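Here is the structure we will look at.
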Amino acid sequence: MQFTTILSIGITVFGLLNTGAFAAPQPVPEAYAVSDPEAHPDDFAGMDANQLQKRGFGCNGPWDEDDMQCHNHCKSIKGYKGGYCAKGGFVCKCY
């Protein structure tokens, strides 16, 4: 009776040590360095509205989906057969 109790406690402690429940806490990583905004000029500064609209590949939300535009975009990428608008119509998913 005592042997099984000691064995079960030992297995429990060993299992908790392996899962990291009693492990020492890891140090918190330093905050990421944010670069100066003037060091990287705005990428969209020289683009007109037509160029910015093309970046969504037709998936501009659930009420403004153009699956064919997304499908044609994915077909233009080597290795993909087509695509569709996913994640509520905001993401062009290629297959």
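Start at 1 and count along the chain as shown; that gives each residue its number.
Using the three backbone atoms N, Cα and C, a Cβ is placed for every residue, glycine included.
From a predicted model like this one, the values you see are computed outputs, not experimental measurements.
Pulled from Swiss-Prot:
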MUTAGEN   Asp67 to Ala, Cys, Glu, Phe, Gly, His, Ile, Lys, Leu, Met, Asn, Pro, Gln, Arg, Ser, Thr, Val, Trp or Tyr  Complete loss of antibacterial activity
MUTAGEN   Tyr84 to Ala, Cys, Asp, Glu, Phe, Gly, His, Ile, Lys, Leu, Met, Asn, Pro, Gln, Arg, Ser, Thr, Val or Trp  Complete loss of antibacterial activity
MUTAGEN   Ala86 to Cys, Asp, Glu, Phe, His, Ile, Lys, Leu, Met, Asn, Pro, Gln, Arg, Ser, Thr, Val, Trp or Tyr  Complete loss of antibacterial activity
MUTAGEN   Ala86 to Gly  No change of antibacterial activity
MUTAGEN   Lys93 to Arg  No change of antibacterial activity
Asp67 (mutagenesis position) versus Tyr84 (mutagenesis position) - Cα distance in angstrom: 5
Neighbour tally for Lys93 (mutagenesis position), based on other Cβ positions within 10 Å of its Cβ: 13
C-alpha spacing of Ala86 (mutagenesis position) relative to Asp67 (mutagenesis position), in angstrom: 10
Other CB atoms within 10 A, centred on Asp67 (mutagenesis position): 15
Close in space, distant in sequence - Ala86 (mutagenesis position), Cβ under 8 Å, 6 or more apart: Cys59, Cys92, Lys93
Three-state secondary structure, Lys93 (mutagenesis position) (per DSSP): strand
In three-state DSSP terms, the structure that Tyr84 (mutagenesis position) belongs to: strand
Tyr84 (mutagenesis position), number of other Cβ atoms within 10 Å: 18
